[in-house]
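Have a look at the structure below before the remarks.
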Amino acid sequence: MNKHPWKNQLSEMVQPSGGPAEDQDMLGEESSLGKPAMLHLPSEQGTPETLQRCLEENQELRDAIRQSNQMLRERCEELLHFQVSQREEKEFLMCKFQEARKLVERLSLEKLDLRSQREQALKELEQLKKCQQQMAEDKASVKAQVTSLLGELQESQSRLEAATKDRQALEGRIRAVSEQVRQLESEREVLQQQHSVQVDQLRMQNQSVEAALRMERQAASEEKRKLAQLQAAYHQLFQDYDSHIKSSKGMQLEDLRQQLQQAEEALVAKQELIDKLKEEAEQHKIVMETVPVLKAQADIYKADFQAERHAREKLVEKKEYLQEQLEQLQREFNKLKVGCHESARIEDMRKRHVETPQPPLLPAPAHHSFHLALSNQRRSPPEEPPDFCCPKCQYQAPDMDTLQIHVMECIE
């Protein structure tokens with residue numbers, strides 16, 4: 001039970017004696033251990049001195065034992081403290097050992113993880129090399145497409161210049177018609193002397209001319225509206241081009257192709273409108289040669305022609321502005337042509353490295369916005385159709401030529 005039996009023995013050794021009897025016992029024990037035999041010799045004269053000396057020796061022995069006992073206690077406490085410190089150090093070393101074991105296990109797991117990451121990186125490097133080869137092939141095909149698009153762009157510019165020349169010729173004819181209107185003013189006095197039937201006929205023909213003017217105005221307004229829609233579609237195309245220039249080179253080329261096709265269609269529509277205006281100008285010329293008009297009506301007609309000429313000059317300015325925008329777009333396209341290859345390749349590489357790959361951007365939004373602009377242009381609110389109605393019998397004619405024939409027959 002007791003871990004230190006020697007400690008109990010020491011405590012028994014340091015118990016103080018109770019009295020002279022005990023001293024005598026101790027003296028007997030000391031004599032048995034080898035003390036001189038003269039202490040036990042009975043002597044009446046030497047007994048008090050001997051007893052006093054024994055007591056002093058006993059006291060000295062007690063002091064020595066007490067000091068020895070105190071030293072032993074201090075030594076025992078030091079040993080206990082040392083044992084406690086050794087136990088704490090052992091626990092600390094065990095804790096450090098457990099931490100070191102956990103650290104070794106964690107480092108082993110990290111080593112396995114790094115090894116798997118290294119293998120994954122090698123696989124990705126192989127994929128990147130394959131992608132680089134594919135990008136080189138795509139670069140050659142894109143260069144060929146850009147060359148073909150530049151040729152188409154030059155062809156469309158030549159067509160635009162031809163349309164501008166035709167428009168200038170048409171304006172010259174309009175000025176000639178205005179000169180004829182001034183000549184008709186001098187004939188106004190003679191025309192006022194004619195028969196009342198001729199006056200009615202002139203009024204009917206005047207109404208037909210006004211209807212033709214309304215048609216021409218509507219055609220001009222339609223042309224302005226189409227030009228505004230074309231300009232809006234052009235701005236929309238430019239925005240789509242600017243937003244998708246970094247995502248896909250093929251989409252840019254497709255947008256430019258659609259834009260060139262739209263410009264060609266617009267030029268064809270302009271050419272048809274110019275031909276129609278030429279025919280109407282010829283009809284007006286015939287009408288002005290055969291049917292005189294009142295001065296007020298001639299002034300109105302002249303003012304309308306001047307307004308139309310002013311409007312056409314504005315249209316010319318707008319077309320020149322669009323031509324400048326087209327040239328600026330071509331210059332920007334040439335500047336961005338080289339940078340787009342690198343940006344597209346970097347973007348594709350970045351998309352392949354993300355954890356959740358995003359679907360590639362398709363050129364559908366640009367085409368959709370372009371076709372939406374065209375559909376909005378085609379589905380614009382319809383204008384009010386011209387009223388080809390006979391003022392005498394209220395006959396509703398389908399077109400201006402039919403109305404003129406009917407009016408002549410109705411008057412006769």
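Just so it is clear, glycine is given a Cβ too, placed from its N, Cα and C backbone atoms.
Don't expect the noted substitutions in this model, because it carries the original residues.
Annotation comment: Swiss-Prot describes Cys390, Cys393, His406, Cys410 as Zn(2+) binding site. For the recorded site, His406 (Zn(2+) binding site), the DSSP three-state label reads helix. Taking a C-beta cut-off of under 8 Å and a sequence gap of six or more, His406 (Zn(2+) binding site) has these contacts in its own chain: Cys390, Tyr395, Ala397.
Here the residue is the original one, while Swiss-Prot reports the published mutagenesis Val293 to Ala with the comment Abolishes linear polyubiquitin-binding, impairs 'Lys-63'-linked polyubiquitin-binding and impairs NF-kappa-B activation; when associated with A-301 and A-302.
Recorded in Swiss-Prot as a mutagenesis result, Tyr301 to Ala carries the remark: Abolishes linear polyubiquitin-binding, impairs 'Lys-63'-linked polyubiquitin-binding and impairs NF-kappa-B activation; when associated with A-293 and A-302.
Taking Cβ-Cβ distances under 8 Å and a sequence separation of 6 or more, the neighbours of Arg309 (mutagenesis position) in its chain are Glu171, Ile174, Arg175. Secondary structure at Arg309 (mutagenesis position), as computed by DSSP, is helix. What Swiss-Prot notes for the published mutagenesis of Arg309 to Ala is this: Abolishes linear polyubiquitin-binding, no effect on 'Lys-63'-linked polyubiquitin-binding and impairs NF-kappa-B activation; when associated with A-312 and A-313.
What Swiss-Prot says about the mutagenesis result for Arg312 to Ala is this: Abolishes linear polyubiquitin-binding, no effect on 'Lys-63'-linked polyubiquitin-binding and impairs NF-kappa-B activation; when associated with A-309 and A-313. Counting only same-chain residues at least 6 apart in sequence, those with a Cβ under 8 Å from the Cβ of Arg312 (mutagenesis position) are Arg167, Glu171, Ala220.
Long-range Cβ contacts of Glu313 (mutagenesis position) within its own chain (separation 6+, distance under 8 Å) are none. Glu313 to Ala appears in Swiss-Prot as a mutagenesis experiment; the accompanying note says: Impairs linear polyubiquitin-binding. Abolishes linear polyubiquitin-binding, no effect on 'Lys-63'-linked polyubiquitin-binding and impairs NF-kappa-B activation; when associated with A-309 and A-312. Abolishes linear polyubiquitin-binding; when associated with A-317 and A-320.
DSSP classifies Lys318 (mutagenesis position) as helix under the three-state reduction. Applying an 8 A CB threshold to same-chain residues 6+ apart, the list for Lys318 (mutagenesis position) reads Leu227, Gln231. Here the residue is the original one, but Swiss-Prot notes a mutagenesis experiment at this spot, Lys318 to Arg: Slight decrease in TRAF6-induced polyubiquitination. Decrease in TRAF6-induced polyubiquitination; when associated with R-319. Important decrease in TRAF6-induced polyubiquitination; when associated with R-314 and R-319.
Using a 10 Å radius centred on the Cβ of Glu320 (mutagenesis position) and all shown protein chains, the other Cβ atoms total 12. Annotation of the published mutagenesis Glu320 to Ala in Swiss-Prot: Abolishes linear polyubiquitin-binding; when associated with A-313 and A-317; the original residue is retained in the structure shown.
Record note (Swiss-Prot), mutagenesis Ser369 to Ala: Decreases phosphorylation and increases NF-kappa-B activity. The unchanged residue is displayed.
Distance from the CA of Glu320 (mutagenesis position) to the CA of Cys393 (Zn(2+) binding site) is 48 Å. Neighbour counts of Cβ atoms within 10 Å were compared for the binding-site residues Cys393, Cys410, and the top value is held by Cys410. Excluding Cys390, Cys393, His406, Cys410 themselves, the residues of that chain whose CB lies within 8 A of the CB mean position for the Zn(2+) site are, in sequence, Pro391, Lys392, Gln394, Tyr395, Leu403, Val407, Glu409.
Distance from the CA of Glu320 (mutagenesis position) to the CA of Cys410 (Zn(2+) binding site) is 48 Å.
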